[in-house]
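Quick look at what Swiss-Prot annotates:
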VARIANT   Lys73 to Arg  In strain: Sprague-Dawley
Amino acid sequence: MMKSIQLCILLWCLRAVCCHSCELTNITISVEKEECRFCISINTTWCEGYCYTRDLVYKDPARPNTQKVCTFKELVYETIRLPGCARHSDSLYTYPVATECHCGKCDSDSTDCTVRGLGPSYCSFGEMKE
């Protein structure tokens with residue numbers, strides 16, 4: 001009886017690891033432009049999931065400890081025209097779309113690597129247009 005419970009727990013853990021690996025997922029983000037003074041929601045794809053990582057107890061200064069995160073491997077950019085902007089303003093908005101994901105080091109030059117970023121639904125204007 002105890003062995004079958006342990007086996008079930010082991011299989012459940014293996015399922016959690018393999019089924020929630022780093023992969024593409026659909027998300028909704030808020031986009032805004034200063035000239036338009038409002039936000040709209042758009043759908044795109046981004047990377048989500050778990051990556052195997054470890055934090056060493058004894059730190060070795062000669063070997064940097066890099067945590068792996070689920071991040072994009074390939075990106076394309078799409079452009080939309082924001083509706084309802086002022087007549088002479090630039091209403092084009094370009095946003096990233098992930099096309100391939102992997103577990104790797106977070107690139108702070110192109111990604112918000114903070115623990116608590118603003119989040120994809122943040123709108124600085126406080127007004128969302130449908």
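Heads up, the Cβ atoms here are built off N, Cα and C, so glycines get one too.
Original residues fill every noted site, and no substitution is shown.
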Counting only residues 6+ away in sequence within the same chain, which have a CB under 8 Å from the CB of Lys73 (variant position)? Glu100, Cys101, His102, Gly104
Reduced to three states, what secondary structure does DSSP give Lys73 (variant position)? strand
